[in-house]
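Enquirer: Got these off Swiss-Prot a minute ago, pasting:
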MUTAGEN   Trp103 to Gly  Slight mislocalization of the non-PTS1/non-PTS2 acyl-CoA oxidases (Aox) izozymes. Does not afect import of PTS1-containing proteins
MUTAGEN   Trp126 to Gly  Slight mislocalization of the non-PTS1/non-PTS2 acyl-CoA oxidases (Aox) izozymes. Does not afect import of PTS1-containing proteins
MUTAGEN   Ser280 to Phe  Abolished interaction with PEX7; impaired ability to mediate peroxisomal import of PTS2-containing protein 3-oxoacyl-CoA thiolase. Does not affect peroxisomal import of non-PTS1/non-PTS2 acyl-CoA oxidases (Aox) izozymes
MUTAGEN   Trp411 to Gly  Mislocalization of the non-PTS1/non-PTS2 acyl-CoA oxidases (Aox) izozymes. Does not afect import of PTS1-containing proteins
Amino acid sequence: MASCGPSNALQNLSKHASADRSLQHDRMAPGGAPGAQRQQFRSQTQGGQLNNEFQQFAQAGPAHNSFEQSQMGPHFGQQHFGQPHQPQMGQHAPMAHGQQSDWAQSFSQLNLGPQTGPQHTQQSNWGQDFMRQSPQSHQVQPQMANGVMGSMSGMSSFGPMYSNSQLMNSTYGLQTEHQQTHKTETKSSQDAAFEAAFGAVEESITKTSDKGKEVEKDPMEQTYRYDQADALNRQAEHISDNISREEVDIKTDENGEFASIARQIASSLEEADKSKFEKSTFMNLMRRIGNHEVTLDGDKLVNKEGEDIREEVRDELLREGASQENGFQSEAQQTAPLPVHHEAPPPEQIHPHTETGDKQLEDPMVYIEQEAARRAAESGRTVEEEKLNFYSPFEYAQKLGPQGVAKQSNWEEDYDF
């Protein structure tokens, strides 16, 4: 699928590899051209050295002088794997100076992984260790780069990468340890603060409860409280008694005023007509109220036994009124004059114009003429003028009736025959 595209990395690489550069190589002389020495170094010296080293590695023969441990051991062993006094970084025993050994065997014996030895990390001086190790960690990378590049040219491609990876692992380990330690200390401080606050709350609650128990256990305090309660109860009873006495006094005053009014009424009636009201029920009631034999209780009349006498007084008043009415009627009958009987006149005297005794009504027009003439003679006006001002009995009834005054008009217009 990659070859289907217009241009990719594989096609560019194949084009670059298949390009014919034979003419360019022929123009370069092995030893006379200006670039011959450089080409000879690139094609023969470096290539031959790499081939020899590879053959020695395959045959497990002695290493080349450029891979001597004396040249790369101090830099590679001490700078790359850390100083001996650093506990967090891996340590490797340095090789003795001048010792000739197989570089392949030495390389196979290298411990590229992290050391699993015991690490004694103290939380108290982790900041000092980190500050002491930080400058050394920053110096590892340039020293390793210079040492490896100067001592072994063939391993220049992976030497810096290995050094950088080791430095990154060491730095990451220190940072992780620092973060974990910081988190642990923060959590510990938070837990300690929470426990202290919780303990203070518990202590305050305990003190409050203990104080309440002490107050409850104190007999003097309980006695004082009981005395206060008794004093309040006595005060409440005293207030209620005062209120009751005031109510009784008010009732007594009302009954006294009522009795005085009753005595005044009785005395005034006795002075007016003693013989008439002396034995009346009303006068008897007023005397009893004035002598406090009957008192007023709300809307009731109560005797000394506490019985309501309103019904009794009402019945006595009704009987007395009925007897008085009967006495008045009998007295009136005794003093009334006897009726006088008259003989009725004969019918012809009552109705002289009729034989049957029925008197006929006069003609209204004749009555009006006669009445107008009489008024005209008295007032000095003409008869016609009097006719205009004449009111019939019906008109007088309308004027003086309960419906109001009727309008004045000529009777001929209203009663047109």
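Each Cβ is built from the backbone N, Cα and C atoms, and glycine gets one as well.
No noted substitution is present; original residues retained.
Small disclaimer: the values here were computed from a predicted structure and weren't measured.
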Enquirer: Work out the three-state DSSP category of Ser280 (mutagenesis position).
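Expert: Going by the DSSP assignment, Ser280 (mutagenesis position) belongs to neither helix nor strand, so it counts as coil.
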Enquirer: Given a separation of at least six residues and a C-beta threshold under 8 Å, show me what packs close to Ser280 (mutagenesis position) in the same chain.
Expert: Glu320
Enquirer: When you measure from the Cβ of Trp103 (mutagenesis position), how many other Cβ atoms are you left with inside 10 Å?
Expert: 21
